[in-house]
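Now, the feature entries from Swiss-Prot:
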- Asp174 to Ala: Loss of catalytic activity; when associated with A-178 (MUTAGEN)
- Asp178 to Ala: Loss of catalytic activity; when associated with A-174 (MUTAGEN)
- Asp302 to Ala: Loss of catalytic activity; when associated with A-305 (MUTAGEN)
- Asp305 to Ala: Loss of catalytic activity; when associated with A-302 (MUTAGEN)
Amino acid sequence: MELSSACNLSLKPNYYYYPTSLFPSNNSYNNLKASSYYQTQRPIKCCSYSPSKYCSTKKLQTTHLLGLYAKHKCLKPFSIGHLPRPNSLTAWSHQSEFPSTIVTKGSNFGHASWKFVRPIPFVAVSIICTSLFGAELLKNPNLFSWQLMFDAFQGLVVILLYHIYINGLNQIYDLESDRINKPDLPLAAEEMSVKSAWFLTIFSAVASLLLMIKLKCGLFLTCMYCCYLVIGAMYSVPPFRWKMNTFTSTLWNFSEIGIGINFLINYASRATLGLPFQWRPPFTFIIGFVSTLSIILSILKDVPDVEGDKKVGMSTLPVIFGARTIVLVGSGFFLLNYVAAIGVAIMWPQAFKGYIMIPAHAIFASALIFKTWLLDKANYAKEASDSYYHFLWFLMIAEYILYPFIST
């Protein structure tokens, strides 16, 4: 006979008592352990209590397995105080579920938001701003102050919010193709709702504009920033969708990454330092160098997305001419850019530190050749193409890290 068909009598708060008449042999504990309802957290003692006084023994013999707390008239717990002992562990766990759920949801949303802002470009923008401002500060160390650093930090926040705004629009309107090309993005992976994405995008645009006004950046910088907010929207938002056309996509990258951001940051940096804007040779070099890279990156960015672009009908250069052709052409122009940088250092030693520029760009060029060879060896698979494109971003970041130290 199973123990679960017995009546139980709770005489003490820490024990369950079961009548000995219910056990078929003296080896009661062995039978008890064999039962699927054995409870390890409370010791069980046997007593001489007879169940016939409270329920029929005939029913006990024929009752099917119901469990210690099943809905049966003979299985209700009974205590001296006529009150069942509350399960304090269960109650505590229910009380602790609420804060635990809040923490988990907050952590998941934070992780999805970090993926939403695209970490690699986010870090790249931070380095670009720091490098351009740092180059001006190194030339004028006497102007350093903590208030200056605080104002510069607020300017960095403006640029980062602009970056979130641009990337947010791009992900919202590219959701269908991202499910194929970039399934790890939070919207494509359904880790974040479209409503939350819109909130982050609009908040970033409004907050950055308000911060610009608070910093009193002047009419020229504020109007220029508003223009880039509009141009950034036209890149992704229908019916414009400049990114769908190779020419308009390249033009946007050239104006935004190559000229716009660099000019905006340098102008703001010198204004913060109380200096007039000036076209110095190092700044002219970085504008020309990065503008060329921005054109190359706008072409090569579609190499990892060939399959998805074909399915959604996007006519990108890798789709038309093939990934291998575009990669070889893009890498070739990248190498020419490095050759030009070495030539500039040789021709204008009075403006540039050749002992830094020449070996650094030679190393960058060698690394690019090796990475292109690895991509060709991998037959331009998506994973290898992603790695190659990210490596190009690292090369551009390395150029900005080098920038404050190339000027004589």
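The first residue you see is number 1, and the count goes up from there.
Placement of Cβ uses the backbone N, Cα and C atoms for every residue, glycine included.
In this structure the noted substitutions are not present, so the sites keep their original residues.
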Write down the Cα-Cα distance for Asp305 (mutagenesis position) and Asp178 (mutagenesis position), rounded and given in Å. 9
Give me the count of other Cβ atoms within 10 A of the Cβ belonging to Asp178 (mutagenesis position). 21
Cβ distance under 8 Å to Asp302 (mutagenesis position), same chain, sequence separation 6 or more: which residues? Asp309, Met314, Thr316, Leu317, Pro318, Val319, Ile326
Using Cα coordinates, what distance in whole Å links Asp174 (mutagenesis position) and Asp305 (mutagenesis position)? 12
Between the mutagenesis positions Asp174, Asp305, where is the Cβ count within 10 Å the lowest? Asp174
